[in-house]
Amino acid sequence: MFSKKKKKPLISMPSNFEHRVHTGFDKRENKYVGLPLQWASIVGNNQILKSSNRPLPLVDPSEITPTEILDLKTIVRPHHNNNKADTTSLNSSSTMMMGSMAPMNPMAPGAHPMMSHGPGMMMPPETGGIVLPKTSHVARSNSLRSSSPPRVRRVANVPPSVPEEEGPPAAGTPGVGGASSGGFKPPGAHPSLLYNSQHAHANGATGPLAVRTDQTNLQQYRSNLAPPSGGSMPQQQQTSPVGSVASGTRSNHSHTNNGNSGGSYPPMYPTSHQQQQQQQQQAKQGGDQNQNPLHPHAHPHPHHHQHLAKSASRASSSSGGASSAAQQASGASGGAAGQPKQDQRLTHEQFRAALQMVVSAGDPRENLDHFNKIGEGSTGTVCIATDKSTGRQVAVKKMDLRKQQRRELLFNEVVIMRDYHHPNIVETYSSFLVNDELWVVMEYLEGGALTDIVTHSRMDEEQIATVCKQCLKALAYLHSQGVIHRDIKSDSILLAADGRVKLSDFGFCAQVSQELPKRKSLVGTPYWMSPEVISRLPYGPEVDIWSLGIMVIEMVDGEPPFFNEPPLQAMRRIRDMQPPNLKNAHKVSPRLQSFLDRMLVRDPAQRATAAELLAHPFLRQAGPPSLLVPLMRNARHHP
């Protein structure tokens with residue numbers, strides 16, 4: 001009748017805790033002090049972010065898109081399980097959930113957008129609200145950066161890049177949520193990003209209890225990927241896709257969880273100890289998986305130098321190899337998180353060696369002079385210079401390897417624009433490593449970004465059609481090669497002096513193929529994101545079409561829909577509401593409205609492709625590029 005009161009479990013204090021970095025805020029100067037070098041250009045002190053009134057792209061580094069559909073096996077354990085068995089099963093599960101940044105074919109590298117910690121992921125539509133991790137700022141140069149919530153109207157704090165997770169083989173499979181990237185998560189943890197304070201963690205046991213808890217959570221979360229009809233995905237043989245871990249440090253912000261239901265767990269970052277274990281596992285596994293992806297049970301190879309050199313040599317011959325080298329360099333750096341400083345320096349040299357295999361040899365300063373800085377972003381600076389041999393002006397993008405949140409994304413800057421040539425894509429001439437900086441030499445487009453035009457001018461339909469036609473030609477080419485841009489907006493469209501339109505900023509692009517037909521990362525700039533990206537549903541090249549439709553609204557109304565609202569609220573509206581309408585709908589022709597309606601379709605399967613849109617009657621109004629020259633002149637006269 002009277003049961004004995006159970007004794008409360010004893011919970012120890014964190015062990016081996018180290019307070020390595022302390023960051024404060026100077027109220028007098030209104031800036032952060034004591035920021036780590038990685039964050040110095042991201043939070044608080046970035047003059048570019050202060051002066052810019054444009055929203056910033058984001059990538060959410062909490063998830064990675066696995067390359068194959070894998071169901072977690074049901075594991076039945078007796079109470080006397082030993083640590084070894086549990087640890088083995090956990091490693092297997094962690095391996096299954098790791099994502100691949102490398103493309104599945106040699107056409108081009110998959111761009112894996114994880115650059116920083118930022119505002120965040122969305123909860124699946126069934127669970128109610130969108131939950132953003134820490135606010136993220138990404139400059140126009142395609143880098144995610146995090147900072148405080150938006151204070152300026154046009155500065156968007158957007159969710160960080162969500163590592164890619166696996167998409168169902170069928171395009172219509174409405175899987176929601178993402179697989180864990182291998183990190184330990186306590187009960188209730190969710191891979192989505194949140195405003196989340198980093199908690200101290202015990203140096204921790206990997207015994208049966210910890211493993212069983214994590215395994216159970218993985219199984220519970222994996223169940224969210226099943227179609228809503230209740231049918232389970234067919235079981236497939238377990239494989240181990242190549243993984244890459246987000247190495248960027250995440251900023252510490254407290255958060256409030258709102259509206260989690262339906263079995264979804266509130267997102268949570270792995271603790272520092274969890275990250276170290278996760279990174280060490282992936283660093284060990286990454287080498288053999290890159291070499292032999294068809295044999296998932298290959299044993300990890302201890303010699304990272306040899307694997308790095310091999311993968312780097314492959315990188316010089318194909319873009320897929322470049323991404324592979326980037327992964328291994330990233331994995332090595334992740335594994336060195338808890339190691340001495342000497343190992344960290346070695347990791348930097350490994351990454352630099354891998355990048356050196358992709359870029360051109362030599363020093364560009366021997367052929368370039370008269371450097372003049374014209375811009376700065378969160379990933380680096382942009383200068384114009386003169387080529388001594390030809391006398392032409394070129395643009396030089398300089399990116400410091402040590403200041404990148406996701407330095408493997410630098411491979412996209414080199415490989416994508418190098419391997420894909422099209423009249424409407426910015427031409428890259430060469431790339432170099434100068435000390436610890438990556439220099440990308442590309443054509444200089446005097447006309448600037450389309451943003452200057454849509455902000456200061458009003459475009460007529462003939463000019464809008466001219467821009468759209470050239471953009472669609474570039475997108476049709478990229479999509480035919482399996483490349484998704486994922487950050488289409490006016491900031492990514494550059495104009496030459498004669499009015500030619502060119503697509504730029506490929507730092508967030510991704511590769512799809514028959515083996516990996518869909519992506520699920522939360523990547524892009526909030527106001528231009530498609531509903532399926534925000535909802536974390538599998539998506540393909542059709543997301544670029546939605547973003548282009550939003551850019552058309554930009555050209556008509558001067559800004560994208562919901563631009564006066566915070567990014568989180570705008571994303572929620574895009575996810576839950578009908579496609580946005582033009583403010584000045586009464587001023588546009590039925591042809592333009594029909595053209596827009598073909599792009600802003602909530603169902604990706606019903607959305608027009610780039611090739612289909614090129615045949616739309618509205619584009620018959622397109623004229624020569626010279627139609628845009630007066631708009632560029634008008635934009636130059638505005639500050």
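Note that Cβ sites are derived from N, Cα and C of the backbone, with glycine treated the same way.
Keep in mind the model shows the original residues, not the substituted ones.
It should be emphasised that the depicted structure is a prediction, and the values quoted were computed from it without experimental measurement.
Going by Swiss-Prot, these are the annotated features:
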DOMAIN    11-24  domain 'CRIB'
MUTAGEN   H19 to L  Inhibits binding to Cdc42; when associated with L-22
MUTAGEN   H22 to L  Inhibits binding to Cdc42; when associated with L-19
DOMAIN    368-619  domain 'Protein kinase'
BINDING   I374, G375, E376, G377, S378, T379, G380, T381, V382, K397  ATP binding site
ACT_SITE  D487  active site, proton acceptor
MUTAGEN   T525 to A  Strongly reduces autophosphorylation and substrate phosphorylation
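Overlay of Swiss-Prot feature records on the structure.
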residue : record                       : Cβ within 10 Å
H19     : mutagenesis position         : 6
H22     : mutagenesis position         : 7
I374    : ATP binding site             : 13
E376    : ATP binding site             : 19
G380    : ATP binding site             : 26
V382    : ATP binding site             : 20
D487    : active site, proton acceptor : 29
T525    : mutagenesis position         : 26
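The helix, strand and coil residue counts that DSSP assigns across the domain 'CRIB' (11-24) are 0 helix, 1 strand, 13 coil. Taking only the Cα positions, the spacing between H22 (mutagenesis position) and the residue listed as 'active site, proton acceptor' is 34 angstrom.
Distance noted between the C-alpha atoms of V382 (ATP binding site) and D487 (active site, proton acceptor) is 19 Å. In terms of Cα spacing, the recorded positions H19, I374, E376, G380 all stay beyond 10 Å of D487 (active site, proton acceptor).
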